[in-house]
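Annotated features in Swiss-Prot:
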- Cys21 to Ala: Very poorly expressed (MUTAGEN)
- Asp60 to Gly: 5-fold decrease in degP induction when overexpressed (MUTAGEN)
- Tyr61 to Phe: 3-fold decrease in degP induction when overexpressed (MUTAGEN)
- Gln136 to Arg: 2-fold decrease in degP induction when overexpressed (MUTAGEN)
Amino acid sequence: MKRKTLPLLALVATTLFLIACDDRSDDLKAISKFKDLTPPRFSDVVSHQDDVSEEWSQVDYLSGPTLQVLRTRQSPDGCEDGSYYYLVDMQEKTVQPLMNALCIADNIKLEYQEVTDPYTKEKYFEYAHDGKLMGQLLIPSNPDNQE
C-alpha cells in the first residue's frame, strides 16, 4: 500500500508545482496588459517570468494580492548593480516604477507599506530602508478599469 501511495503523492506534488508555475506566468501576462502610469514601461523591461522576482505582496484573504512589488533582473541604464522595482496595483490594474531608476544593490532590503491620508483619503505607497523613508508614491485610481 505504501509503495503505491508514494508515486501518487509525487505525481500530485509535481502537478501542483506545474500549475503554480503556469499561474505565475499567467499573472505576468495579465500585469503586462495593465495601464503603465510612468516610464519605463513594464513590458519594455519584462518579457518573461525569469526577468522578474516578487519582492513584496499585500494580500487580501478574499480577493488575493492587492499590491505587489516586483523586482526585475534588468539594471537601469548607468547602474552597475540594482534593479527596476515596479508597484503593481492588482485592483486598479495599474503598474508603475517606484522611481524611474531605483539603483539599489541587491543586498539592500526595502520595507513597504500602504498609507491612507486621513484627510484626503488618498492612498500612498511608502518604501523605506532601515526605518528611513526613501520614497512615497501616490496610488491613483484607474478610470480605464471598468470592472
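Each Cβ is built from the backbone N, Cα and C atoms, and glycine gets one as well.
Here the features listed in Swiss-Prot are placed on the structure.
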| residue | record | Cβ neighbours (10 Å) |
| --- | --- | --- |
| Asp60 | mutagenesis position | 11 |
| Tyr61 | mutagenesis position | 5 |
| Gln136 | mutagenesis position | 12 |
Spatial separation of Gln136 (mutagenesis position) from Asp60 (mutagenesis position) - C-alpha basis, Å: 22
Cα-Cα distance linking Gln136 (mutagenesis position) and Tyr61 (mutagenesis position), given in Å to the nearest integer: 25
Conformational class of Asp60 (mutagenesis position) under the three-state DSSP mapping: strand
